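Undergrad: After the structure tokens below, expect a handful of questions from me.
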Amino acid sequence: MIIKALAIVSLCLASIQASKVGAPQLPKKHLVCYYDSASFVKEGLGKLVIDELEPALQFCDYLVYGYAGIERDSHKAVSLNQQLDLDLGKGLYRTVTRLKRKYPNVKILLSVGGDKDIELDKDAKELPNKYLELLESPTGRTRFVNTVYSLVKTYGFDGLDVAWQFPKNKPKKVHSGIGSLWKGFKKVFSGDSIVDEKSEEHKEQFTALLRDVKNAFRPDNLLLSTTVLPNVNSSLFYDIPAVVNYLDFVNLGTFDFFTPQRNPEVADYAAPIYELSERNPEFNVAAQVKYWLRNNCPASKINVGVATYGRPWKLTDDSGDTGVPPVKDVKDEAPVGGNTQVPGIYSWPEVCALLPNQNNAYLKGANAPLIKVQDPAKRFGSYAYRAADKKGDNGIWVSFEDPDTAADKAGYVRTENLGGVALFDLSYDDFRGLCTNEKYPILRAIKYRLTN
């Protein structure tokens, strides 16, 4: 009897073990970390050098180094800061790719475009979009492919991220009642103007460009991804069923739906997960993801973009004192952050310093803490505000990402079984640990939620 009982127990244990072995394993969620090298040349607390970047790599599966660009006339892929990137200067390209020796599981990609390839010449605004001009030129596409391949191979990158600078949607106000009638993506029109009269041609040409890059990369097993920049209409420029064949993954810029630059008179949630009432139904993470899924992009290739910063507006005496968005009668004149040094954007440590803490609890006026408003439903995100005083001064309203809301988006990625999260940008996370003495808190929160 004892032997028989032991045999039964053994069979049960074997059956349990077999069921574990045969159980389907969910694919690993990826974390793509962007590093804008422009932060390397900043002065002050916003300067992120490689030694301070390195601790982040234990949490990243991919590091995307930004940004390269293209020459207008030659269509060559080039460094946007040769003194910083190339061997003749500080040699940051090689410094970054050599990090693979210490972190062999991290793949390091070079990104092209990213809304950072800005021509400063006073006549540049009158010139055509050089990214569209390149697409229209077969010779230009070939030259780009050859030169970008050379950059990637010469400096030891594992692949390329194509953050193509397509024309952006024009800001469009959606008034009460209109939001429910506004269906799908606009195929040609955005707002009251045509974004690109030749969008169908450019869509085909962009597909051809990605195909050619992938063909050049394939013998070396180099990676190829694309970043859909914020407020670029995917239906205009991405032939999704075609391009996914050439891409290892897609990073969606699912943030900056509202910014002070685009919406100087109305403050609202910059990156909600789900649709809000009486808003444009496409201005949220879920709508962007669903569009790519509906067009046959594998869920495993989609990475949801999460920002590490906030978008601030200045409140006026006409903005009211409730802070409830959308907030009208605002201005795009919030004070510039001392760390970021960029109008209309606050890094997470800059936002954190504005929230109630022991250093500002009793301060008044321009130094008084903001009132933080969280979203218990975890659908839209957090905001904070300080109403303007009787003189119309010191008012501010910020929509921002923090460790909690970033983790909520990682949770959304897990629920929808997507590929992972793309973090924009390491330089705006609290890489110095100024807020809570923990470095990279947003990055850590995302990684924890993706893996637990």
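Every residue gets a Cβ built from N, Cα and C, even glycine.
Original residues throughout; no substitutions modelled.
Bear in mind that the values here come from a model prediction, so they are computed numbers and not experimental data.
OK, Swiss-Prot features for this one:
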type	residues	note
DOMAIN	29-452	domain 'GH18'
VARIANT	V228 to L	In strain: ZBMEL229
VARIANT	V266 to I	In strain: ZBMEL131, ZBMEL157, ZBMEL186 and ZBMEL191
VARIANT	N296 to S	In strain: ZBMEL131, ZBMEL186, ZBMEL229, ZBMEL377 and ZBMEL398
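For each listed feature, how buried is it and what is near it?
TA: Every protein chain shown contributes to the tally, and the Cβ of V228 (variant position) ends up with 21 other Cβ atoms within 10 Å.
Cβ-based neighbour count (10 Å, all protein chains) for V266 (variant position) stands at 17.
The local packing around N296 (variant position), expressed as other Cβ atoms within 10 Å of its Cβ over all shown chains, amounts to 10.
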Undergrad: In this predicted model, what is the average pLDDT of the domain 'GH18' (29-452)?
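TA: Over the domain 'GH18' (29-452), the predicted model scores a mean pLDDT of 93.
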Undergrad: Calculate the distance in Å between the alpha carbons (Cα) of V266 (variant position) and V228 (variant position), and round it to a whole number.
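TA: Counting only the Cα atoms, the answer is 25 Å.
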Undergrad: What Cα-Cα separation, expressed in whole Å, is found between V228 (variant position) and N296 (variant position)?
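TA: Between the alpha carbons of V228 (variant position) and N296 (variant position) there are 16 Å.
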